[in-house]
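Peer 1: One structure, as structure tokens, below. Some questions next.
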Amino acid sequence: MAEASPQPGRYFCHCCSVEIVPRLPDYICPRCESGFIEELPEETRNTENGSAPSTAPTDQNRQPFENVDQHLFTLPQGYSQFAFGIFDDSFEIPTFPPGAQADDGRDPESRREREHQSRHRYGARQPRARLTARRATGRHEGVPTLEGIIQQLVNGIISPAAVPSLGLGPWGVLHSNPMDYAWGANGLDTIITQLLNQFENTGPPPADKEKIQALPTVPVTEEHVGSGLECPVCKEDYALGESVRQLPCNHLFHDSCIVPWLEQHDSCPVCRKSLTGQNTATNPPGLTGVGFSSSSSSSSSSSPSNENATSNS
């Protein structure tokens with residue numbers, strides 16, 4: 001009578017961190033197909049039925065993120081140390097190795113001793129989150145909630161003191177001052193407002209009150225009305241016989257329109273010439289030597305007033 005083949009002993013896979021039944025005859029892990037396995041002592045073998053406990057992977061026995069591609073969690077250089085540093089020794093992920101549901105009272109000292117011998121024999125691995133067996137009912141005090149994990153991540157990214165060893169500055173991937181960015185829905189409006197406030201007090205100084213009062217007042221003629229001349233400030237057409245103020249550049253304005261402007265800026269709103277005849281306009285960069293056609297056209301449009309002023313004199 002042929003004898004039954006001996007049952008393989010219980011082994012521990014250091015890659016999967018679970019107990020397995022090795023694949024014979026190569027003695028490799030049936031899950032990861034690696035040979036980094038260790039035979040367990042015989043005193044923990046189930047002697048009631050003489051067979052090794054079932055090691056078929058179930059949903060509760062599977063390691064967290066077992067089938068997730070590890071490249072999905074690839075972090076920039078330096079961030080991996082920060083991410084794993086958050087999950088320190090106080091963070092423990094509850095897992096259930098094979099047989100934990102049926103034998104929760106297994107001696108924890110033997111398991112710690114086995115892990116210690118394994119690390120001593122094969123060399124210490126890089127620090128990582130500890131995986132310890134916990135009961136299915138109730139939450140361990142050291143296990144944080146999902147909200148706590150997210151809060152730790154947010155605090156670590158925002159707080160400069162939480163990422164001292166990244167070498168990326170207190171704001172991580174932001175390689176400049178965070179105030180240089182437009183944050184939120186009104187961020188762009190805030191930047192435009194700041195720019196306008198910076199240019200509010202720029203430009204030529206106010207004109208002298210004596211020069212403003214000395215500006216001549218001329219009547220609007222039929223030639224002005226026929227040419228469609230209008231006030232450059234309020235854009236209203238001049239009425240026949242209306243009194244307007246004439247600047248040295250021959251541009252005509254309503255008295256109520258040009259006086260408040262000259263009290264703040266000593267320049268013509270059209271050609272940017274001051275009351276002394278000096279041009280206060282500045283050409284944009286790269287346009288040096290290029291004249292403004294609007295000034296010449298505006299001057300030409302006001303030529304009838306000049307002729308009229310000459311004839312009246």
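Glycine is no exception: its Cβ is also placed from the backbone N, Cα and C atoms.
Pulled the feature table from Swiss-Prot, pasting it below:
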BINDING   CYS13, CYS16, CYS29, CYS32  Zn(2+) binding site
MUTAGEN   CYS13 to Ala  Loss of interaction with EGFR and FLT3. No effect on E3 ubiquitin protein ligase activity but alters specificity for 'Lys-48'-linked chains; when associated with A-16
MUTAGEN   CYS16 to Ala  Loss of interaction with EGFR and FLT3. No effect on E3 ubiquitin protein ligase activity but alters specificity for 'Lys-48'-linked chains; when associated with A-13
MUTAGEN   CYS231 to Ala  Loss of E3 ubiquitin protein ligase activity
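So where do these features actually land, and what's packed around them?
Peer 2: Within 10 Å of the C-beta of CYS29 (Zn(2+) binding site) there are 21 other C-beta atoms, taking all protein chains into account.
In sequence order, GLU19, ILE20, CYS29, ARG31, CYS32, SER34, PHE36, ILE37 are the residues near CYS13 (mutagenesis position), counting only same-chain partners six or more apart with C-beta under 8 A. CYS13 (mutagenesis position) falls within a strand when secondary structure is assigned with DSSP.
Remark: CYS231 (mutagenesis position) has TYR238, VAL244, LEU252, PHE253, HIS254, CYS257 as non-local neighbours, by Cβ distance under 8 Å and separation of at least 6 in sequence.
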Peer 1: Among CYS16, CYS32, all listed as recorded positions, which has the most CB atoms within 10 Å of its CB?
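Peer 2: Result for the most crowded candidate: CYS16.
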